[in-house]
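**Student:** Sharing a structure below in structure tokens format, with a few things to ask.
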Amino acid sequence: MGNTCVGPSRNGFLQSVSAAMWRPRDGDDSASMSNGDIASEAVSGELRSRLSDEVQNKPPEQVTMPKPGTDVETKDREIRTESKPETLEEISLESKPETKQETKSETKPESKPDPPAKPKKPKHMKRVSSAGLRTESVLQRKTENFKEFYSLGRKLGQGQFGTTFLCVEKTTGKEFACKSIAKRKLLTDEDVEDVRREIQIMHHLAGHPNVISIKGAYEDVVAVHLVMECCAGGELFDRIIQRGHYTERKAAELTRTIVGVVEACHSLGVMHRDLKPENFLFVSKHEDSLLKTIDFGLSMFFKPDDVFTDVVGSPYYVAPEVLRKRYGPEADVWSAGVIVYILLSGVPPFWAETEQGIFEQVLHGDLDFSSDPWPSISESAKDLVRKMLVRDPKKRLTAHQVLCHPWVQVDGVAPDKPLDSAVLSRMKQFSAMNKFKKMALRVIAESLSEEEIAGLKEMFNMIDADKSGQITFEELKAGLKRVGANLKESEILDLMQAADVDNSGTIDYKEFIAATLHLNKIEREDHLFAAFTYFDKDGSGYITPDELQQACEEFGVEDVRIEELMRDVDQDNDGRIDYNEFVAMMQKGSITGGPVKMGLEKSFSIALKL
């Protein structure tokens, strides 16, 4: 699922590392092999073993990348470079289907790199029995009929697993992009899980202004259909080709957007793993159009201190620790650093005639700041690139440190503090709501599908250390510390008490989901109406004090003053709450009711875009 196309696509770096040929090192180099060399040899064996017998050591015929404006179908490609390109457009490509990379993550640290593996025949993949014919085999739930709501238009792009079409919502006439994934191409259980995880992560990141939004997922006998917002402005990659390179001011602006997405993803426990210019689309053709991140097919949920070992990504952008098969979210910052280099110069920082050579350069090559246009680029820009492309991930800048760098700052003003983890920031928001709104969020949370809350479930499991299904004060304290939160015990206790709506002394799974749910979920009319209907027990169209009291009893909410809750929401003072008043309460800013300390409200001024 690593090649999602949402809009027209003519990309030059569109091939996963897993399909690369890694040739053995010459014998006279062996004496000087470093740890990185040994690791690269280990990668060599693994990658070689996954290639088909048809792949040869000789280079394939070249296919020159089409110039902007040429109408070609987007395909997965292997990358070859003949010589250092003057522009991205001079990079030659091989038109060839991608080999699927096995994507199994490991969290156990390894004492030393794997020894070089000998070439061997490719492994046979385990097929899912009748995967392309089994209803509900992918989404694991019954969905509505996609064709009843949307009509398909022209094709926008083609990937290994799916084809993206323009689609129109029949009731509104609004245009969206629909990625249709053929179920017959999902050959393994892992392929199916990749699709599920991609959908889960898109829901988890929903609400960020620079992440493409998912409207819904549908499944029929032959395909899974992902309906997303349509970005008609084309790829960042294409604009780089058209320009050659960006001005420093514009490059810094784009860097803020790209790295801002990385910081937000990491705060939500998501690692993208395939950042490249092709995976950023402009909403429109306008010069100042909003930029959106797409394609979460290789993305993974991660916990602090997790170590991943599967080699995925795209050759020019892959971090050295990924090739060494021991990495974490820092790899995303490396990839973003490569993009910054390209924005400024128009060419990738690490290039070679073969993919093996590209990887060698990634592991050992020097950055070129002497060729044009680098002599005319500021020292501050070069300093940032150097610090983003440090090979030791422990010494590399974090996403927040990049945003604080003088070259990236807006008018010399850095962000005041890193983004809180999603758990902390959302619990702070929840803590300032009155109990009526908390109960309403609980109702909405219980109506969401598993794929919509899968990311929050990962977070709950990370904090619930003893797997009891209940988060204790000590577990919440330890969990927040793991994600970098530095709070006093009194502040943690305030959050605990705010989320513990039924006053049980712990936070159960449903309370946690309600407390950490992104508030964009309450923008949907169907969610709002379902929640209102829950409280309107007699179906009169109004919520009365007695009905609100009954709801409090059902949720185990005690020590609540019904009159005060009603007065906060009842705008026309008729002693009852109609639907419009209920919606106004749900959609306006946090309402400070209940025992939560007002000091927590200062955190809401953080420019949090999750």
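The backbone N, Cα and C atoms fix where each Cβ goes, glycine too.
According to Swiss-Prot:
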- 150-408: domain 'Protein kinase' (DOMAIN)
- Leu156, Gly157, Gln158, Gly159, Gln160, Phe161, Gly162, Thr163, Thr164, Lys179: ATP binding site (BINDING)
- Phe436 to Ala: Abolishes activation by calcium (MUTAGEN)
- Asp500, Asp502, Ser504, Thr506, Glu511: Ca(2+) 2 binding site (BINDING)
- 523-558: domain 'EF-hand 3' (DOMAIN)
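Would you situate these features in the structure and describe their surroundings?
**Tutor:** Averaged over the domain 'Protein kinase' (150-408), the predicted model has a pLDDT of 92.
Take the CB of Gln158 (ATP binding site) and look out to 10 A: across all protein chains shown you find 16 other CB atoms.
The DSSP secondary structure for Phe436 (mutagenesis position) is helix.
Annotation for Thr506 (Ca(2+) 2 binding site): same-chain Cβ neighbours under 8 Å, separated by at least 6 residues, are Gln470, Ile471, Thr472, Asp500. DSSP gives Thr506 (Ca(2+) 2 binding site) a coil state; it is part of no helix or strand.
Sequence-distant contacts of the domain 'EF-hand 3' (523-558), counting only residues of its own chain at least 6 positions beyond either end whose CB sits under 8 Å from a CB of the stretch, comprise 435-436, 439-440, 442-444, 447, 501-504, 565-566, 575-579, 582-583, 586-587.
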**Student:** I'd like to know which of these binding-site residues, Leu156, Gln160, Gly162, Glu511, is least surrounded, judged by other CB atoms within 10 A.
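**Tutor:** So among Leu156, Gln160, Gly162, Glu511, the binding-site residues given, the one with the fewest Cβ atoms within 10 Å is Gln160.
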**Student:** Near Ser504 (Ca(2+) 2 binding site), how many other Cβ atoms are within 10 Å of its Cβ?
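**Tutor:** Around the Cβ of Ser504 (Ca(2+) 2 binding site), 11 other Cβ atoms lie within 10 Å.
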**Student:** What is the interatomic distance between the Cα atoms of Gln160 (ATP binding site) and Phe436 (mutagenesis position), given in whole Å?
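**Tutor:** Cα-Cα, rounded: 48 Å.
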**Student:** Other than Asp500, Asp502, Ser504, Thr506, Glu511, which residues of the chain come within 8 Å of the Ca(2+) 2 site, judged by Cβ distance to the Cβ centroid of those residues?
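**Tutor:** For the Ca(2+) 2 site, the extra neighbours are Gln470, Ala499, Val501, Asn503, Gly505, Ile507, Asp508, Gly556.
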**Student:** Closest of the recorded positions to Gln158 (ATP binding site), Cα to Cα, picking from Phe436, Ser504, Glu511?
**Tutor:** Glu511
**Student:** Take the domain 'EF-hand 3' (523-558) and count its residues per DSSP category (helix H/G/I, strand E/B, coil), listing them in that order.
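**Tutor:** Taking each residue of the domain 'EF-hand 3' (523-558) in turn, the totals are 22 helix, 2 strand, 12 coil.
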**Student:** Comparing the binding-site residues Asp500, Asp502, which residue's C-beta has the most other C-beta atoms within 10 angstroms in this structure?
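**Tutor:** Sorting the candidates by Cβ neighbours within 10 Å, the top entry is Asp500.
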